[in-house]
Structures are given as structure tokens and as C-alpha cells.
Amino acid sequence: MATSLITRKLRSAEATNDVEPGWLKRQVTGVLQSISSHACQHPIHTIVVIALLASTTYVGLLEGSLFDSVRNSRNIAGQVDVDTLLQGSRNLRLGESTSWKWQVEDSLASQDYTGVNHLALTTFIFSDSLSKSSSIAPAATELPIPSNASAQPVPFTPNLFSPFSHDSSLAFTLPFDQVPQFLKAVQEIPDTSSDEDDGEQKKWIMRAARGSAYGSGGAIKLWLADAWGSFVDLIKHAETIDIVIMTLGYLSMHLSFVSLFFSMRRLGSNFWLAATVLFSGVFAFLFGLLVTTKLGVPINVLLLSEGLPFLVVTIGFEKPIILTRAVLTAAADNRGRAGQASSSTTKSIQDSIQTAIKEQGFEIIRDYCIEIAILIAGAASGVQGGLRQFCFLAAWILFFDCVLLFTFYTTILCIKLEINRIKRHITLRKALEEDGITHRVAENVASSNDWPLTESESSNKTSIFGRKLRSSSVRRFKILMVGGFVLVNVVNLSTIPFRDSSQGAGLPLLSRVSNVFAPTPIDPFKVAENGLDSIYVSAKSQMMETVVTVIPPIKYKLEYPSVYYAALGESRTFDIEYTDQFLDAVGGRVIESLLKSIEDPIISKWIIAALTLSIILNGYLFNAARWSIKEPEVAPVPAAPTVAVVEAKKEYPKIDLNPDTPKRSLEECEAFLKEKRAAYLSDEELIELSLRGKIPGYALEKTMENEDLMSRVDAFTRAVKIRRAVVARTPATSAITGSLECSKLPYKDYNYTLVHGACCENVIGYLPLPLGVAGPLTIDGQSYFIPMATTEGVLVASTSRGAKAINAGGGAVTVLTGDGMTRGPCVGFPTLARAAAAKVWIDSEEGRSILTAAFNSTSRFARLQHLKTALAGTYLYIRFKTTTGDAMGMNMISKGVEKALHVMATECGFDDMATISVSGNFCTDKKAAAINWIDGRGKSVVAEAIIPGDVVRSVLKSDVNALVELNTSKNLIGSAMAGSVGGFNAHASNIVTAVFLATGQDPAQNVESSSCITTMRNLNGNLQIAVSMPSIEVGTIGGGTILEAQSAMLDMLGVRGSHPTNPGDNARQLARIVAAAVLAGELSLCSALAAGHLVRAHMAHNRSAATTRTSTPVSAAVSAARGLTMSSSE
């Protein structure tokens, strides 16, 4: 119980346990899910509203600070603003009531000092007066002090940087009621050290008297300079230990920011998620600041600058990171289960967010409540010095941070998941297109792999927030969202100067917020300690009660007397150049009111332009707001075979295909065909046209396609049916193909849209193939069922027995030693010398770099690894080896080879080169070759397992030494005697072919993929077995992997499609699985062969009375194993 009251940062991992959620947790989680659900249903609305609210808040802050100084500059006119100089002053009382100790009092306005000696103590700082290149600061006697003012110099107080500063200082004390007159008199001090005789001389100008001479641009610069000067003064009068602590605090805060970005990068977001977390924190700060100041709690910049770094470091960004990890994990889990769930139970993006909130929401709220409670306790404490005020502000910041986490940030996560879905869709589609698949088929496959599933339509558009968009709109969407937010705020900031200062009264909610930027009260003892000591001695000796107002230091700068140019600046009109007009308008010197500013032609055009941009932006954002994610209401339907393409939901008009309907004439049918209305003809009419040669057999699918009449699946199925009839009735072959039309070859209920243009032509149906699973087999710590499509009995059972033995020894371990598909074109040259020159150039660094750049430019996935050349007469063979991502990659690499050869012929001086063939059998593809066995092709994998001796005897019914001897004599010596290349195994091809057929691989590549050497040895009484397969050619996208049944098997193995973060990992994992399955098959067959009773066991336990096929070593081996098992059980 006590552990639950500790925040997550302080709890150990062991303290978290899965228990039944209590009543409070269920209620809190339900509220959070409801809030986040409403926010995510309208993501654009949520983001825009919150961003505009935050913009309004900080515009109020700036309107009361930065631009107030800009407006006020027009009222200075070279005069001293005494009230401005007095801001930040502190009052100190000394007398009997304070036991003759300095006591800090409240502001001057709230005190009555009648009958008290009220003095003012001011310090003048002359910038750079001690530097060699500058004039000397004036002495105290050189100041133009009025005759009726009794200002007396007192010792000034040095600061931390005084020993190496170039500034000099003077301090004066005088009666407080003489301060305005005194400051106005000393706003300009002559420079007595100047040697200038002619013209205007420089003077020491008080900082407050410099504003109006520079127009609006100068006023803004003045504000920035004042802010920087205040910061420097604060540093100068701070203690060393305070500076060290604050420096460490700010360093820690920025390290927290860096840690946030690294954490989000590990979760898959390089920038945007971390940036939105920071935006959410800034919004929470603005809202908390608004509420705090509205409630009358005084907050200033000094308090914020000292407290915020430690608040950021203490609270951190753990909660957004935890929620992000939970949402992304839930999305990945839902996506993984999407292929196994029925259409009525498919999870959506919102379901992922709801699941994450259900798992982590209550714990996050609990942590917020604990932290807020601690801050409330700090705010209620009696500790002075700003702690109470900052704790009050921090509690509100955390409250709004919690609210924004489950509204603003969950909306951002919803958009992130949507963008991730679009990226997966586009990546898969482009990878399929690069592998040679048509755009339409690639789009269908990518749509069927989408999560959540979207309607597959024949277009190049994708869905975002329920609306179809082009793929190129994704990046534009992100840029417009961010750019739009920035633009709205730029317009807000830029229009502030055009608002009348009286407008502040119309925003009472923001009236107190501007006080945040008011000058921070100074520490009088750090600024004027020596002067106070002098006053103390005088007051104590006279026993006179004294109040001293310590005025913040006033800076002087040596420059020409700008106050004299103020009058000239006031006389400027709109007749001068437009640039000056605009700057004066921004500064507020010409604008008397908003109405007057609109009358100016330049300003009015600027306002109209800003208004136009705002309207365009709002139109885009609120049009995008209609893209809200809405969950479709899905009525429960009975279980039925799932079809990936959901186009059949559309209702189509019925067409009359009754064979008894009178047939149209041939001329009418041809007219329908020319009008591209052939789909309206009956089947018999279409068969007749095809037999007469009017419709080519390969064009039936294209002819049948009519989206207004039927779906593509139905049209293609009809095309297959018609083609079967055409083949059966073709006069030249009807004697032997006549039975095809009514044969048992199935053709219905198959998605031919994935076949057309990708896998097969002239389709007349599909062949069902028995599919079994072997295993489970543990591979690198993960258990798999191995899908195997075969017509050879007991092959799956044999592999399963090997898997059982391997699992008993701890599973198989695999190592990937190479990954690179190859293509070996043949090029010819007129002479041997030219061919040799080309070989030397390709083998050089220059040739390799040029060909690599050309090759890599053709694909986002293909990356050239190695070039190998061989010369045969005037023919040059070049073997390109490259990575191909998760595709098997033959088409992808062929495009790269063509591009590289073109660049070599046209740009590298080999224009006499002739490309004989893009494939010169130097690859080598679909043929047994020593080059594949030595250099590898595709994935090179080694799989190993250690089988305990007792498992060999009990499960495999064999002996370790017998297995080792059999492997040496059969697989090694026997294959060598036969002159085999890569055939040093028992039956690797059996398993490779079965897995290839089940997972949509190219069965013809079984030739080189089955190259394998099996090794065995006795390791301390245990059997160590390994298979080395240097050329496994597999892919998880493209080819037959796009078919529904085959992709389901890839899904079962967890390697379907392209890997989301590291392209190529899925294909490499499939190669590991194939090698481990071969290892299991090799172990089982060799064990059965080593048993020595194959013939007797096969004859005794053969279940087929009549011979239906020739027995194989596998069937005999597994039958022998069954016989031995049955015998032992008896």
C-alpha cells in the first residue's frame, strides 16, 4: 500500500505487480479513456483549439511587456521616465522600531512616511569607462546637480565582476522627494575628457533617455538591451554559490531535453514526438501562469528563471515517454493480431490508445496527484523567499500538464500512428513496384497489409483520418501543420503593435499576466551595501528613524545626445521612403490608434496580406478537421472465409447470364467489344468471340473489368471461367482438353487480383496443395511451427521428430554469414585489350565507386556490396552482389545492373561496349554452380544444435557414433564420390522445397537454395550437428508472397511483408528458419538411416496395401522410426 504512494521514479521494478483493478482505478481509467477518445475523434480540432488558447496566453504576456516598452517609447521624447526607473526598488527602514536593524518593507505606494527621514540611494554605472579606448567617467563633482537638490555622494558597492570589469560607478543619496528633479538633471552628463572641439560632442546618456531617437526599431533594440543589462546586473550581484547552482540546474534541464529526444528516438520518432512533448509542457506552463496570476499570486521572471529548471529536472518527461511506449506497444500487438482476427474484431488506432491508457493511465494520474499534493504542501507552508508562490505555480503547471497529456498529446500519438500506417503502406508498395510488380497489384497488396484495414480502391491515394489522400501529401501534411501553427503565432505577434494600448482593458483575464515581466525587486544589500552602511552610521548617530529607497542601478552610455534628434523624429511624415514608414508604424510612433494605422496605404496592405494568409490557413486546417477519425459501426456477422480485398461490399447491378437467353449476333457482340462493354455479354458470347480470335486469351481479365458492373475479383474470376471453356473448346486440342471446362480443377473463391500482373498469366484455376506444420522448433530462443507444403508422405512427421530432438537439446542456433543477391551480366568488346581495360577499370576504386553510385540510384533498398569480374576472350562477366531489403530482389537488382552498365558505356569511355545479356549465367540463378557454393548468393546461414546422448537414444533411436560415421560416409564421402557441388546432405531439398511452396518463394530457386553441407561430431558424448547453407534465396515481399494463403504462412512465422524499422530483417529471419528446418530434417533422416532396419520396418508398418508411389528414404526412415517407437511401447 505504501509503495503505491511513491511516484514511479522512486518505485522499483519489483514493486509493480498485476492485480485486479480496484473501483477507483476503474473509475479513473474510464474517465481518462472517455476524454482521450473524444479528443482523438477530432484530432485537428483538438490541436488547433489548444494551440490557439496557448497563443492567446503568451500574446497577452508579450503585449504587456515587450510591446508596452515599444509603445511607451513614443511618450518618452527624450525625457526621463522616473516611474520606470523606480520599478524594482526596495524600501529599507531603520530606527528604534526595528531595533536599529535594516528591515525590508513593502512597496512605496502602500506606505506613509510622514515624519520620517525618507532618503533615496541611487547608483550610476558608466559602461566601458575604464577601458583604454573609452573616455573617463565623470567625477561626482562634475555632475550637473541642481542647486536646490541636496544629493550627497556615498561609497558605491562593488559586485562580483568588479575586479575585471571596465565599468565605473558613482552612488548618491538624497531626499526621496527630490528624485524626479535630480534624475532629470543628470539624464545627460558632459564628457569632460573629450578632445572634440568642433561639432556635437558625445555625452553620457542615461539609458532611459535614449529610446525615442531610434524609432520603433531602436525601441525594440532598447528593450532587448535593457533585458540583457538586467540579466548581467543580476549575475554581477549574485553570490558565487548561487551562480554555480543555477548553472548546474540549467545544464541538468537541457540534459533532460536531450534525454527526452534520445528516448523518443529509441521509440521510433527522431524529432516530432519529443518536440510535441515540449510544446505540451510550454502550453501547460502558460496556462498555469495565467491561472496563478489571475488568482493574485505574484510571479516574476527571477522566480521563474530560478525555479523552472529544477521543476523540469525533478518531474522530467517520464510520463509522456511511458504513455508513448504503451501506445506504440499496443499498436504493434494489435497489428500483429490483425491477421488472426475476424473483420468484426479488428482493432483500430483508437483502440491502441485506449489499451495504453487502461494499462498506464491510472499510474500516471497517481503520480501526478502525489506530485501536486507535495507542491500544495509547499505552497501552504510558511517558507518565505518565493517558495510558496513557485509551488503554487508548479502545482497548476502539473495539473494542466496532466490534462494536456490525455488530450493534446494523445491526439499527437493518434496522428503519429496514422502517419506510421501511411509510411508502412507507401514503403511496401514502393518495394513491390521495385521488385517488378505493377502499381495496381502493389497497391492492393499494401492495402491488404494495412492496419487498421482500409478499403482497397484502385487509385494512387491513401487514407488519412478516413479521407483519401495522395502519398505525397503526408510530408506536406506535417509541414502545413507545423508551419500553420508558426504562421498563426507570427501573425499574432506581428499585429500586436497595431493594437491600441487601451485594448488591454478588454482582456481582464490577461491583465495580471503582464506583471510577470515587471522588473524583479533588487537585493538592496548586494546593490548598495556600502552606501547603506554610511547612512546607517549617520542615522544611528542622530537617532533619527530613516527609510531608504534603494533604486536599481542606472546605466549610462557614451554617445551623441540623441534626445535632441527626438524632435526631428517627431516631425517626420509619410512622405519619406516606405521602409521608414513601416518601421515607424511598427514602433507605434505614428499610429495614434488602430483606425489611423489602417488609413496608411502600406500598413493596410500588410494587414490585408496577413488576413489573407490567416483565412487560407484556417480554411485548410478546418477542412482537415473534417478528416476526423470515426469508428465504423460494424454489425456482428457469422464467421466466413475472409477475403483481403473488401471491394465486394459494393452492390452491383445484376446482369442476365442465363444461357437460355437468345444470343446476340456476331456483329452485335463485336460492337459491344469495340465500345468496351464486353462485360455485358453472356459467357457463351464471350467464349465465341475468344474462339474467333476477337479477344486474345491473355486479355480476358482486362476485357471483363468494369467497375460499374462487378468488382475486380468477380471480373477476374469470370475471366478464368471463360478461359477454361476456351481452352477446352479450342479445335486443335479439344480431343485432349475437352474435359477441362468441367474438371475438378478449382477456380472459384480465389483472389485473382493478386495474381494478375504479378504471379501468373493465362490463369485457368489454382492447385490446392496439402499444407502441414512441423514443430514447434525452437530457433534462437523463439519457437516456430514450420509450414510445409508437400505431397510426400511422412516428410512433415520426420521433420517434427527432428524438431523434438533439437528442442530437447535447447533448440537450434543460427548465424547469418552473408546477405547479397547477385546478377552477372555479360558484355562484349571488339578486342581483348578493350575487354581487359574494362576489367581493370571495374576492379579499380574509381570504377567501383562510379558503378556503385549508378546502381544505388535505382532503388531505396538495393545497395551494391561487391563486384567480381571474369574474362573469357572478348567477353567480360561482371557479378553484382547487393542487398535487396526484404525482397528476394532479382527484378530490383536487374534494374540496377542496367543503369550501371548504361553509365559505364555512356559516361566512362566504354562506348564500344555491347551488353550481350543482363544475365550471363555468372550469377548463377536456378543452376547448381560452384560460385554460389563458394561466394554465396542470397542469404548464407549456418544452423547448429547439440543433441544430448540420451535424447539421441530415446527420441531418435540411434547412437551418436553411428550418426557421425553415417554422416561422414554418406553425406561427405558419398557426395564427393558422385562429384556433387553443394550436395553434401541427406535431403535438404525436401525441406527447402516444402517451405518455399508454403511461403510463396520461387520453387525453381530450390536448386541453389538447397546447397548444403551437413556436419556431425561427437561432443563429450553428445551429438553436435550443423548445416551450412550459403545460398538461401528468399524474400518476404513480392512474388508469390503477396498471395493470401502464402502471406498467411509468413504471418504465422512473424515475417510477413517488409520489416518496419530495419528493411531486410524479415527475409533474413525467414532464411534462418529454413536452415533450422533443414537441420531438423537432416537429423531425423540420418537417425532413421543409422538405425539399420529400414527395409524391415518399412515392410512391417507400411499402411498402404497397394503401392501408390515409389517409397523414398524419408518414408522408410520415418516408418522405421514409428516401428521402433511402437516396438518399444509394446
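Glycine too: its Cβ is placed from the backbone N, Cα and C atoms.
According to Swiss-Prot, the domain 'SSD' annotation covers 242-415, on the basis of sequence analysis.
Among the mutagenesis results in Swiss-Prot, S305 to P has the note: Contributes to acquired resistance to azoles. The residue drawn here is the original one. Around S305 (mutagenesis position), the C-beta neighbours below 8 angstroms that are at least 6 residues distant in the chain are M246.
In the structure as shown, the Cβ atom of P320 (mutagenesis position) sits within 10 Å of 26 other Cβ atoms. Per Swiss-Prot, mutagenesis P320 to L is noted as: Contributes to acquired resistance to azoles.
Counting every protein chain shown, the number of other Cβ atoms lying within 10 Å of the Cβ of I412 (mutagenesis position) is 23. DSSP gives I412 (mutagenesis position) a helix state. In Swiss-Prot, the entry for mutagenesis I412 to S states: Contributes to acquired resistance to azoles. The structure shown retains the original residue.
If you look up Swiss-Prot, you'll see S859, R860, F861, D886, A887, M888, G889, M890, N891, M892, I893, S894, N1102, R1103 marked as NADP(+) binding site, on the strength of similarity to another entry. Long-range neighbours of I893 (NADP(+) binding site) (same chain, six or more residues apart, CB within less than 8 Å of its CB): M821, T822, R823, A862, F880, T882, T884. DSSP assigns I893 (NADP(+) binding site) to a helical segment in the three-state reduction.
Following the DSSP three-state reduction, the secondary structure of K926 (active site, charge relay system) is coil. Its own atom aside, the Cβ of K926 (active site, charge relay system) has 17 Cβ atoms within 10 angstroms in the protein chains shown. Under the heading active site, charge relay system, Swiss-Prot lists K926 (among others), citing similarity to another entry as support.
In the structure as shown, the Cβ atom of D1002 (active site, charge relay system) sits within 10 Å of 17 other Cβ atoms. Secondary structure at D1002 (active site, charge relay system), taken from DSSP and collapsed to helix, strand or coil, is coil. Here Swiss-Prot flags D1002 (among others) as active site, charge relay system.
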Which one is closest to A887 (NADP(+) binding site) in space, judged by CA to CA distance, out of the recorded positions P320, I412, K926, D1002?
D1002
Among the binding-site residues listed here (S859, N891), identify the one with the smallest other-Cβ count within 10 Å.
N891
Among P320, I412, K926, D1002, which are recorded as recorded positions, the nearest neighbour of S859 (NADP(+) binding site) by Cα:
D1002
The one of F861, A887, G889 whose CB sees the fewest other CB atoms within 10 Å, among these binding-site residues:
F861
Work through the recorded positions one by one (I412, F861, G889, D1002) and name whichever has its CA nearest to the CA of K926 (active site, charge relay system).
D1002
Among the recorded positions listed here (I412, F861, G889), which has the Cα closest to the Cα of D1002 (active site, charge relay system)?
G889
Fill in the CA-CA distance, G889 (NADP(+) binding site) to I412 (mutagenesis position), as an integer in Å.
37
Using DSSP, would you call P320 (mutagenesis position) helix, strand or coil?
helix
Write down the Cα-Cα distance for P320 (mutagenesis position) and N891 (NADP(+) binding site), rounded and given in Å.
44
To the nearest whole angstrom, state the Cα distance for the pair F861 (NADP(+) binding site) and P320 (mutagenesis position).
33
